[in-house]
Amino acid sequence: MDSKESLAPPGRDEVPGSLLGQGRGSVMDFYKSLRGGATVKVSASSPSVAAASQADSKQQRILLDFSKGSTSNVQQRQQQQQQQQQQQQQQQQQQQPDLSKAVSLSMGLYMGETETKVMGNDLGYPQQGQLGLSSGETDFRLLEESIANLNRSTSVPENPKSSTSATGCATPTEKEFPKTHSDASSEQQNRKSQTGTNGGSVKLYPTDQSTFDLLKDLEFSAGSPSKDTNESPWRSDLLIDENLLSPLAGEDDPFLLEGNTNEDCKPLILPDTKPKIKDTGDTILSSPSSVALPQVKTEKDDFIELCTPGVIKQEKLGPVYCQASFSGTNIIGNKMSAISVHGVSTSGGQMYHYDMNTASLSQQQDQKPVFNVIPPIPVGSENWNRCQGSGEDSLTSLGALNFPGRSVFSNGYSSPGMRPDVSSPPSSSSAATGPPPKLCLVCSDEASGCHYGVLTCGSCKVFFKRAVEGQHNYLCAGRNDCIIDKIRRKNCPACRYRKCLQAGMNLEARKTKKKIKGIQQATAGVSQDTSENPNKTIVPAALPQLTPTLVSLLEVIEPEVLYAGYDSSVPDSAWRIMTTLNMLGGRQVIAAVKWAKAILGLRNLHLDDQMTLLQYSWMFLMAFALGWRSYRQSSGNLLCFAPDLIINEQRMSLPCMYDQCKHMLFVSSELQRLQVSYEEYLCMKTLLLLSSVPKEGLKSQELFDEIRMTYIKELGKAIVKREGNSSQNWQRFYQLTKLLDSMHEVVENLLTYCFQTFLDKTMSIEFPEMLAEIITNQIPKYSNGNIKKLLFHQK
């Protein structure tokens, strides 16, 4: 309302002043026509204009004092009031008001001052006192007349619902200062805390608390909360300035792109930002909106999670740059600033700095950029523009950016500590272009070639040859599990020889290799003669067999040498040796079952026939294989059950050992006397599998006879191969078949002792489960005589 509007009741003289002026400080009469009514007290705590212009508020504490008294110095007080108003107006003109703080104060926000109080929709004033009524000077009759006169003279046509306060100041409407839920609650709390009483019955404030609108002279922008009563004050444009939050928040900024959270994060492909100069000297600026930009993609994995896709913030951190997988010649600006991707959780808070050229980029869609953060180096921007293949039309490969004074690795990373004149070292991937070096299968040293059928070094080759030809009886001082490597291969020759046999080394492999080489040379010579004389037809005397023979198949399926695991450091005993032999025999039976199933034609027999043949012949196979190992390794003088268990004469002298060892030594001595070859041994071993059948015959008897005759012929071929076309072939065939017949007597003696130790529980000799099952099934058949021996010669 107008400050000059009279508040005096009709028929009453003017009062020159207020009685409160002398006792309570300076009194200003805002309304010159006010008579005997409200006076305004300006607190003495703000005596100067300078004190009134503090942090967030330029207002003074205004207190109302309703009294019935009057003073005599009204004119002087009015002059002081006018002077102070003029000073305040000049100060407001000199200083531009802070809109954001004014709006915050008008909404009742706490701005952080120590003496500022949140007062709902009211402004915050220094806490000097509260509104109160002077005791003993109250005239409610005059107050009622002043309020009645005020209500008649201050009606507003625009807003008929607005009300005026008892002080004569217009109350701000809800349209000008909308109330939020928090403001209303805060106002109610302040009313309760500041409400005074006079005599315990009179309330200090009316229901609609009046405030002073000291911000009406300020000009609000179109986005002010006063324009919309339904809008939240927190959405005011006065408090939010996008240009203040990020320098890249422009509408046309090329860095602000849309992206999806399920897409890969790939670098931005930007246009050439190098300023182009016309002939006249003017600079041609390219429009960012005309550039087709790809989407900024984000990716999500176990460690990196992007929460706000596509938001990029630019921070000025100084001359920092980085090498990236881009090509071209130009760099953005003279001074690179850090570019960080929001939402990426990076350890240590590091940022990715793009130092790239965008003249002409060739970025494949399935490749990701490689960043290399480089510490700041004072290098001019003109030096940054130099890279390999510079020029606007030239393209550099991915990650080929180069800087002067640095060598670039082939994988795209640059090393700031290398000299520029030193060539870059090759990458690790390109260094190892060839295959890895081949290692010896025995000692893991570098292999020199394939020796005796196995890839070994020269040392193991010589050792194996000397061990076989010298017929050494190696014994391990430990548990037959010594480590054989390049350094410790000479510590234990027994374990080294065992490892050679496990690898498959064989002296016969060298002879076979020589034969194959001779056949290849002969074939090459025949083809050369044919090419020289095309009209001449040559028929070779014997063509090499292209199909594998039965003997070659038997060589392939031959079981490997097994180890007994016998501890030679413990004193020997007959019980411990026999138990170890039984355990070794059980594993050898399992290997024999696999070997028998691999024999050509044997799996065509009935399954019961296969099991019957194995039950009848398992001791034949064990004894004959033992004789062969003893013949090859000790010339038939020792029994080589395993590389780690060799029965010498001392062990043969143990109780219950000599008689059984004597039968087994007979086999090895016969093989030594006849000088049986490896092919002959393989055929004879197969025939021993087919040497015993039940008396009633097999279910597949005819097929069994055919298979047996096939391997008899194969034994004849092995004899011819060894002796050649000589008259002694039949004699040798007789000798070998005679040895096969003698195996029945040897096996009968061994089985008799085996059955005895199995049935005699007092000896406490252990048998493996599979071997015990076979013996249990075989004992009744032998006791009943239900066995038919297939002999070559009649007795």
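Backbone N, Cα and C define each Cβ position, glycine as well.
Taken from Swiss-Prot, the feature domain 'NR LBD' applies to 542-776. Here the domain 'NR LBD' (542-776) has a mean pLDDT of 90 out of 100.
Listed in Swiss-Prot is the mutagenesis experiment Met1 to Thr, annotated as follows: Abolishes expression of A-type isoforms.
Under its mutagenesis entries, Swiss-Prot includes Met28 to Thr with the note: Abolishes expression of B-type isoforms.
Swiss-Prot gives this note for the published mutagenesis Lys297 to Arg: Enhances transcriptional activity; when associated with R-313.
As a published mutagenesis entry, Lys313 to Arg appears in Swiss-Prot alongside the note: Enhances transcriptional activity; when associated with R-297.
Neighbours of Asp481 (mutagenesis position), defined as other CB atoms within 10 A of its CB across all chains, total 12. Quoted from Swiss-Prot, the note attached to the mutagenesis of Asp481 to Arg states: Disrupts dimerization and decreases transcription transactivation.
Spatially close to Cys500 (mutagenesis position) yet at least six residues away along the chain are Val442, Val454, Thr456, Cys460, Phe463, Phe464, Ala467, judged by Cβ distances under 8 angstroms. Here Swiss-Prot notes a mutagenesis experiment, Cys500 to Tyr, with the remark: Abolishes interaction with POU2F2.
What Swiss-Prot says about the mutagenesis result for Leu501 to Pro is this: Abrogates DNA-binding and transcription transactivation. Abolishes interaction with POU2F1 and POU2F2. All chains included, 20 other C-beta atoms sit within 10 angstroms of the C-beta of Leu501 (mutagenesis position). Secondary structure at Leu501 (mutagenesis position), taken from DSSP and collapsed to helix, strand or coil, is helix.
In the three-state DSSP scheme, Cys656 (mutagenesis position) falls into the coil class. Annotation of the published mutagenesis Cys656 to Ser in Swiss-Prot: Strongly increases affinity for dexamethasone; the original residue is retained in the structure shown.
What Swiss-Prot notes for the natural variant Ser226 to Gly is this: In strain: SHR/OlaIpcv and Brown Norway/Crl.
Here Swiss-Prot notes a natural variant, Asn260 to Asp, with the remark: In strain: SHR/OlaIpcv and Brown Norway/Crl.
On the backbone, the CA of Cys656 (mutagenesis position) and the CA of Asp481 (mutagenesis position) stand 29 Å apart.
Leu501 (mutagenesis position) sits 14 Å from Asp481 (mutagenesis position), taking the C-alpha atoms as the reference points.
Over all protein chains present, the Cβ of Cys656 (mutagenesis position) has 14 other Cβ atoms lying within 10 Å. Reduced to three states, the DSSP call for Asp481 (mutagenesis position) is coil.
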